[in-house]
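Annotated features, as they stand in Swiss-Prot:
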- SER368 to Leu: Causes hyperactivity with constitutive induction of PDR12 (MUTAGEN)
- TYR452 to Cys: Causes hyperactivity with constitutive induction of PDR12 (MUTAGEN)
- TYR463 to Cys: Causes hyperactivity with constitutive induction of PDR12 (MUTAGEN)
- SER703 to Pro: Causes hyperactivitywith constitutive induction of PDR12 (MUTAGEN)
Amino acid sequence: MDTQIAITGVAVGKEINNDNSKTDQKVSLPKADVPCIDKATQTIIEGCSKDDPRLSYPTKLETTEKGKTKRNSFACVCCHSLKQKCEPSDVNDIYRKPCRRCLKHKKLCKFDLSKRTRKRKPRSRSPTPFESPMVNVSTKSKGPTDSEESSLKDGTSYLASFPSDPNAKQFPNSRTVLPGLQQSLSDLWSTLSQPPSYGAREAETTSTGEITTNNHTKSNGSVPTNPAVLASNDEHTNISDAPVIYSTYNSPVPISSAPTSINSEALFKHRPKIVGDEETQNVKVKRQKKSYSRHMTRSFRKQLQSLIISQKGKIRDISMKLDTWSKQWNDLVEKSMFLPTIADPVSVGIISHEEATLRLHLYKTEISYLSKLPFIKVEENVSVDELRKKKPILFSVIMSCVSIVLTPKQTTRGTIMKLDSFVLNLITNQIFKANNKSIEIIESLSTLCLWYNFFEWSSKTRYHIFNYICCCLTRDLGPTYVNRSFGMFSDEDPKRFKSPLELYSNGASLTLLVYISALNISIFLRQSIQARWSHVTEKACEDLVKETKKSRHYDNDKLLLDSADDPILVQFAKMNHVLENIHTHLHERDLNDDEFDDPIFTKKYLNKLMEKYHKQLQEIFTKLDRNRPRVIAFYYSVEAYLYQYKLAVFIGEMSHTINEKVELPREIMDDFVKCYHCCKSALEEFSKLEPILITSLPLFHTSRIIYTVGMLLLKLRYSVVAIPSFHDLMPLTDDAIALVIGVNNLLEKTSELYPFNNSLYKFRYVIALFCQTYANKVIDVADRYNAEREKLKEKQVIDEVSNGHDGTKPINAYVTESQKMPTEEDPIIDNNTNQNITAVPDEMLPVYSRVRDDTAAMNLNINSTSYMNESPHEHRESMTGTTLLPPPFISNDVTNSADSTNIKPSPSSSVDNLNDYLTDINSLAWGVNSLNDEFWTDLFMNDI
């Protein structure tokens, strides 16, 4: 380590090593009696490189816009140890000239520029379009390796290694970034009503398997433009046995657009901890233990508890798994590259020939045959070698997609990640490099979109990009008007001119599959629909209906799926056509345009549309086979989506009277009942499926089922709980919680059997968010209504004291509301009060039961959301008439009601125990934002 002693007026600089060890950065001070150092004119500067300009040139003290001098960013070692302000003796040369304190006491002034004077919190601002917050990501967890995996042969002729750049600089982590978003969490929390559960903290080294961030700062370091910095520091990930090239060419040069440089999964350690873990944050959002929600009825609390018990810790556990796998996947993709000459995964040794044979067999049987829908057709007797030779791209995609039905005994996660990475590079090379426009590319992209299973977060998915390219290729190779116009130059009749997709034997089926997948993906991501119903899809349906086995010209080869399944595909496509119309003409309507229209005409027009779509769905339903539960479940989800629109419009119109009980129109009540029965039927049909049928479901199919779960829980069930006008429909939705728990348990069972289906984990994560959001919002409604009830009681007492008997005058204003409430004679409520948690008992509304005398009511704080504005005097009078059924732990007679005030809730249903299963608000906010604006967010009603 060299020590540089400069001439008079120049600081003595010390060069430190470029490693991260703090011990290497420390250098011994020169002795005070060294004759070459003048304490009055020279200083010692540590912690900067040899070519740092602060060593050679004077540094002026910064000034503000108003001309005032700023405080020095670095204090000298002496002032820093004394915690005193360091004032430079020369404001035009603050580092090379001693400070006033050292100059006064004739001490040697030394500056350590390798560390800051304090830990600064990052500024809460969003990055500009010209900059992007960068972080260096490293991990101690080993990559996906396994002794049983197929090792690749060394010395492959077309593979060469590209060493990483050793001069790649590092840069500090300046902010916490949401997964896949250029926005800091501090910016997000500022828009929420809850305070942030964590602030900007220095990153710390975590245990094995956790992700850490690099905090050391290089003085005068700038963000490097060399893309090798994105892949040069991870030396612990063991993926050397993959046939990949470690190259700097894989990372994009523009840092702001690097797909994985801002690795959202690497920042998972900054997420707020879930309730139940050790508290490590300075600020923690917790629900107050002294909450009005303890006065819910026992059955309501027990059923609510059964819901969130089933989801306890699921958000944390699933997100940790997704985070770990996504980190490994991104590392592998970021650092690997397969040359275009690579044809298939068998030739490079990612999977063996035996495993490829197994995967192809599973695709033919478990995915294609059992699906009862003619997806991408493969001949039954085609072998691995034949498919590799004829359609190597489709073969590679099939090998990747079949991972969803494999068990741990059949493959490993490391092999799957290598295979997915290979497919990603192969597809990219064929589309963007080789410019390959063929039917095989359409088949490959369509298959990939149907069973997309890459290990990545929702905010990092690429299937919508593949879907867009697939739609473009379908238009290019399909019967477009461009192809028709060029037909006039041929010898054939232009009307008989056929496009490549029309000439292909499975062209009609492929056209409908692209339409179905593209439509659902567009709705799923709330994007503009890429493939709409047109004359092309209409003609494809007609061709499939007329098609026979003989017209396919397969004399010796037998197709796995013959023409008998084509009518099912046609009906499924028409069902999606109705879904497209419902989404486009109803859910995506611009309500602002209605301001200029006649409301009566608009209402009639919408009613006619709904009647038309309902009639079309009924015609399709009569042609469906009742023994196909997956198709029937999809149908019910579409029909529920139809009725959901009218309910959403009605709730939006009554937002100003949302807390008042008004009589529901008959048509709204009927639509609510129909919507609930459709949701219930869809989930019941889905529950009939075996795990193998669930794991082989396409992405678009499962997404509609999960959306139906959220609609049932957060739209329908929450409406009868929170909106007084829907209270009378409470008995109808009593089995909603049991259905949600049943679907969740079925998905968990399927995930245990097929742990490599990453989409199942994502859907379980969404259901966990649904359940936790529902529980939090229900308790918030209970607290809010009871708090307002207490305020009204206090106001009533003050009015009675101040005005005497005049205080009872406004009471009669609420008599009408009390007469509209349900009575004790409701047989559905009376029959559901003695169920236990395991059987998922009926969940009472937060319509908290009333007792006969005022003392018991005041002690128990029991009230009703529908009686929120009711006075104690009216409360006593209304008990003589029709009244609401009391909760199970309060008797109907006065004596038992008074004695019940001393009964304590059981530990299994106490509100404190209930709060232990709730996830904090910040975690829910993070989870919702990580869904990348998917259509789940439409289900959260924040205005109720």
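Keep in mind that glycine also has a Cβ here, set from the backbone N, Cα and C atoms.
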Assigned conformation of TYR463 (mutagenesis position) - DSSP reduced to three states: helix
Where does TYR452 (mutagenesis position) sit by DSSP, helix, strand or coil? coil
Across all chains shown, how many C-beta atoms besides its own are within 10 angstroms of the C-beta of SER368 (mutagenesis position)? 22
Let me know the DSSP-derived helix, strand or coil state of SER703 (mutagenesis position), please. helix
Simplified DSSP label at SER368 (mutagenesis position) comes out helix
